[in-house]
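> Handing you this structure, nothing more for now.
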Amino acid sequence: MAPRRVRSFLRGLPALLLLLLFLGPWPAASHGGKYSREKNQPKPSPKRESGEEFRMEKLNQLWEKAQRLHLPPVRLAELHADLKIQERDELAWKKLKLDGLDEDGEKEARLIRNLNVILAKYGLDGKKDARQVTSNSLSGTQEDGLDDPRLEKLWHKAKTSGKFSGEELDKLWREFLHHKEKVHEYNVLLETLSRTEEIHENVISPSDLSDIKGSVLHSRHTELKEKLRSINQGLDRLRRVSHQGYSTEAEFEEPRVIDLWDLAQSANLTDKELEAFREELKHFEAKIEKHNHYQKQLEIAHEKLRHAESVGDGERVSRSREKHALLEGRTKELGYTVKKHLQDLSGRISRARHNEL
């Protein structure tokens, strides 16, 4: 009798209510269950878990992969800044696309190239032999090597010349690492463009291919030429400094700023514009130095945290984690600010050079 009453009762219920009934038991609302008030209300500021660092899911996946690879904290902070820049540029591109812009697909192609560089730079491209290029700041040691016999020879000559103090050798080593990174990015870009052209040749008809090579591919090769020019200028500078030592009248010390200043001097800028750019570069270099300081502090905090965890001091671990998290957040913020400023300065110089052409 009882089962018959139950069946009769169930037939009288609406379909949706039946579905909810059979999905039970329901978690209590106070625990944030699936159907609690908290879960159904919009969340204006969701908690940033490891998988919620970015608005774009593919970038979250890359971030999670990097964490699984246990990259050093400074490298992770650098990657975070690179992914933030990538996300900003991709979201801006989506707005352009909605407005019917980027018809030739060049901006989209540049975004893909930039992402490929990031993947290769941090060893996230799935290649077992991926060379993780160190950033300009701290993580590269002299034991890492420079991957180029010419650079190795120059560096050995500089070290044994007696022309450099310990501080100057550290500065010169950062310049060598910066050059190594530029070469690596050039090679990644070259490989990406080679794959792109192969795809076009295999898929697109010859008539369509001629139009593409006349616009998109041409601009991509222009980018390659600019990077190669920068590499050659950098190598000339390394040769000069390695043989002569540092000049007491040097304008700048940070490798990225030196590159920008060299490009600015050969760009189509008036004396007034060049002087204004020089002043802006001074502020930019100060910003980089501040970022480098926080990177050093983050490395120290990371070592202290590892030591505290190894001895099992709970209170000390708690304090160390708090300081580590604070420095990590600040390093990420400054890294993004530096990269954003660098992108802006590089773009302005590039446009000035194109206007000259």
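In case you wondered, yes, glycine gets a Cβ from its N, Cα and C as well.
If you look for the noted substitutions, you won't find them, since the model keeps the original residues.
Sharing the feature lines straight out of Swiss-Prot:
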- Lys290 to Ala: Reduces competition with MAPT for binding to LRP1; when associated with A-304 (MUTAGEN)
- His293 to Ala: Strongly reduced interaction with LRP1; when associated with A-283; A-291; A-302; A-307 and A-341 (MUTAGEN)
- His302 to Ala: Strongly reduced interaction with LRP1; when associated with A-283; A-291; A-293; A-307 and A-341 (MUTAGEN)
- Lys304 to Ala: Reduces competition with MAPT for binding to LRP1; when associated with A-290 (MUTAGEN)
- His307 to Ala: Strongly reduced interaction with LRP1; when associated with A-283; A-291; A-293; A-302 and A-341 (MUTAGEN)
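Just tell me what is around each of these and how deep it sits.
If you take the C-beta of Lys290 (mutagenesis position) and look for same-chain residues 6 or more apart in sequence within under 8 angstroms, you find Leu334.
In three-state terms derived from DSSP, His293 (mutagenesis position) belongs to a helical segment. Less than 8 angstroms from the CB of His293 (mutagenesis position) sits no same-chain residue that is six or more residues away.
In the structure as shown, the Cβ atom of His302 (mutagenesis position) sits within 10 Å of 17 other Cβ atoms.
The C-beta environment of Lys304 (mutagenesis position), restricted to residues of the same chain at least 6 apart in sequence and closer than 8 Å, consists of Ser320, Lys323, His324.
Around the Cβ of His307 (mutagenesis position), 13 further Cβ atoms fall within 10 Å across all displayed protein chains. Under DSSP, His307 (mutagenesis position) is assigned to a helix (H, G or I) in the three-state scheme.
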